[in-house]
Every structure is written in C-alpha cells, then in structure tokens.
Amino acid sequence: MKVISLKKDSFNKGGAVITLLPEDKEDLFTVYQIVDKDDELIFKKKFTSKLDEAGKKKSTDLVKLKIKVISEDFDMKDEYLKYKGVTVTDESGASNVDIPVGKYLSFTLDYVYPFTIIKQNFNKFMQKLLNEACNIEYKSDTAAVVLQEGIAHVCLVTSSSTILKQKIEYSMPKKKRTTDVLKFDEKTEKFYKAIYSAMKKDLNFDKLKTIILCSPGFYAKILMDKIFQYAEEEHNKKILDNKGMFFIAHCSTGYLQGINEVLKNPLYASKLQDTKYSKEIMVMDEFLLHLNKDDDKAWYGEKEVVKAAEYGAISYLLLTDKVLHSDNIAQREEYLKLMDSVESNGGKALVLSTLHSLGEELDQLTGIACILKYPLPDLDEDDGEE
C-alpha cells in the first residue's frame, strides 16, 4: 500500500483525509476495513461520450468524481472492491465538473490511480491497519499445498484469509490389473506435475518465507521430492535456491481444513512462529480449550468481557474486524477504549478477520471474547445478584 498523504481534518475532530494507492488484494481488504458508509471518496473514472448523432465517434475522458458511500461489494478471492454512492458537492471545484449532484455512481478500486478517502471518524485501529499495510514484512509470506490421492489445493495463507489459488483434481484408476497399475502411475505423475505447474503459476517464490506441504500419509513427502525433481529438470533456480522454505506436515485430509490442523499443531509451531495467522490460531485454540473445560478462564459477550477488563484480568482480548467496522460509531469507540485498557494492564488484543474460519467462529460467539490471567467465576451474573 502506498499512503500518498494523510491529513487530520482540521474542521472535523476525529476525521481525516487520506490518499492511497492499493497494490494488492491485501490492500483492498485494508481499504474495505477503513471505509465506512457516509464517508466520501474522490477518484478518477473513465467516461465514454458520443460526439455525433450517429454515435460513431466517441471520446473517452478520465473524470474526477466525488461521492458519498452508500454500500460496498467486496470479494477477496477475485480481488474485487466496489463502492456505490451518490455525487456530492466538491467545494474545491476540482471534482464532479459537468456531473450533477445526486447522481448515483459506482467506483471499482484498481492498482493504477490513487484515490482519496474523506473520513468522518478515523481512529487508531485504522491507523494501525494502514501502518501494517505499508509494512512489507506484514504481508503474506506463507503458502500451503494440502493434498490427498487425486486432489490438491494450492493456497496463500494471509492474516486476513486463506486464499485458494487453484484446485487440482484427478480421477485415479483402480489397480486391478497390470495395465491399471501403469495407468495409475501415469495419472499420478500427471497429478504431481499439475500441482508443480500450479505452484509456479500462482506463487511468488521471491516473497514467500514458508511453503507448507501437508497431507495424510506420504503424499506430501512424494510431492516435495517431485517438486525438486521437476525443478532440477527445468533448472528452476527460484525453487532450488529456496529448498529450505519447504516443509512437510501431517494432516487428516487433503481439503482446506487440513491447513488449519497444521497451523494449530504445536509440533509445527517453531517453523510457523513468525507467521501472524499461526499465533491467532493458537490463541483461539486456547480460548476454546478453556471454554470446553469450563474453568472460568474464557468468556465471551460484551458485558462479561468489559467486566473482566475492569478487574485487569484479561490476558488476551479477541475481537472480530466486524465489530470494529460497526455502523455504531459510539460502540466502535468503546471497543477501542477496551483494547487500550487491556493493553495498559499487560494484556494483548487480537483482531480476527471474519474472512477466516477463526473470525467466523468468534463472530458466532458475539464477536468479542477473552482469555483471563486467572479464573473469574460468575462474570455472567448481574452485579446485584446474590
């Protein structure tokens, strides 16, 4: 992400004017978390106009527009973020020239033209999101291939989601006769070669630190041997010079949940300790463990968590990005104060993306939860109850 300028709004306390140029899908997700309904956007859009009555001659102009946001449409996998809004008055006179106020327009973000966000409410969480988006070390540095016989999934693991880049599926023949064995071996070779080709196409080996190959049985080990074999045959230096980034892990399935199994497995913690998402999985796993044990060290729900924070008892505060993107600005500010309170008492605050299975799970538990430093029973009872 390129932050071209960020100015606090002198007329609107708590507001800001930010000019950005997103560079990848992670940046789109950052913008999605920052822009709220009723914020204003200034952007450039191409308009095609007819010059004659026959409509044969046309001109395409790049027009500067300003809209107030009504709604958004976001798809992480397809790198798609679109805002719908209505044109508003631009006091500077630079935008909406020859475009009437009140006209409904849409704006799809791209990686070519910078755009400006005029926010009514810009808080420290949004500032943190921008800082992280500009930090290349914080970007996705982990890929994973999870497989079993005849099926494989090539994925990127980011702080905001597990992105399926390509699914490879082959129908494997049954080995009843000698000819079937030969067919099986041929199909197996094609299967592994297809995975290798998908990895070359969809993964940027220059930016990755870790590539997880995981499977039940020995499929992951065979895949790694095949990857290095094919790389030797092609003299693929990007792979041959980075053999150390590959590691093999065991999981129970060749589907996406197999990646989650690996990320939360303590056996692989040392190899994954530098990845942000691995930390989130381990904390969420600990929360669910305490919840299942019913040992009064894990609570969810706003009332219970706020009460635990008042005691200074929170070790980890867990929030979804959805609650921090709430239309209720006052409630959003209360959650930010809660994060400050927890951190000032030595705890840590984690924000989980609802595009990940972790965030989805927390969202089903009210979107706010905590792990305590010590057990606190009866947090769910009213203060006046005996």
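From the backbone N, Cα and C atoms, a Cβ is placed for every residue, glycine too.
Substituted residues are absent from this model; it holds the original ones throughout.
Model, not experiment: these values are computed from the prediction.
Among the mutagenesis results in Swiss-Prot, Glu23 to Ala has the note: Does not affect the No-Go Decay (NGD) pathway. The residue drawn here is the original one. Within its own chain, Glu23 (mutagenesis position) has Met1, Lys2, Tyr111 as residues 6 or more apart in sequence whose C-beta sits under 8 angstroms from its own.
Glu26 (mutagenesis position) carries a helical DSSP state (H, G or I). Listed in Swiss-Prot as a mutagenesis experiment, Glu26 to Ala is described as follows: Does not affect the No-Go Decay (NGD) pathway.
According to Swiss-Prot, the experimentally introduced change Asp27 to Ala is described as follows: Reduced No-Go Decay (NGD) pathway. All protein chains considered, the CB of Asp27 (mutagenesis position) has 22 other CB atoms within 10 Å.
The local packing around Pro216 (mutagenesis position), expressed as other Cβ atoms within 10 Å of its Cβ over all shown chains, amounts to 16. Where Swiss-Prot documents Pro216 to Ala as a mutagenesis experiment, the accompanying text is: Reduced No-Go Decay (NGD) pathway.
Secondary structure at Tyr300 (mutagenesis position), as computed by DSSP, is strand. Summarising the environment of Tyr300 (mutagenesis position), the number of other Cβ atoms within 10 Å of its Cβ, over all protein chains shown, is 18. Quoted from Swiss-Prot, the note on the mutagenesis of Tyr300 to Ala is: Reduced ability to trigger the No-Go Decay (NGD) pathway, reduced ability to promote degradation of non-functional rRNAs; when associated with A-361.
One mutagenesis experiment named in Swiss-Prot is Glu361 to Ala, and its note says Reduced ability to trigger the No-Go Decay (NGD) pathway, reduced ability to promote degradation of non-functional rRNAs; when associated with A-300. DSSP gives Glu361 (mutagenesis position) a helix state.
Residues within less than 8 Å, Cβ to Cβ, of Glu361 (mutagenesis position) and separated from it by at least 6 positions along the same chain comprise Met284. For the mutagenesis experiment Glu361 to Arg, the note given by Swiss-Prot reads: Reduced ability to trigger the No-Go Decay (NGD) pathway, reduced ability to promote degradation of non-functional rRNAs.
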(request) For Glu26 (mutagenesis position), just count the other CB atoms lying within 10 A of its CB, please. (result) 22
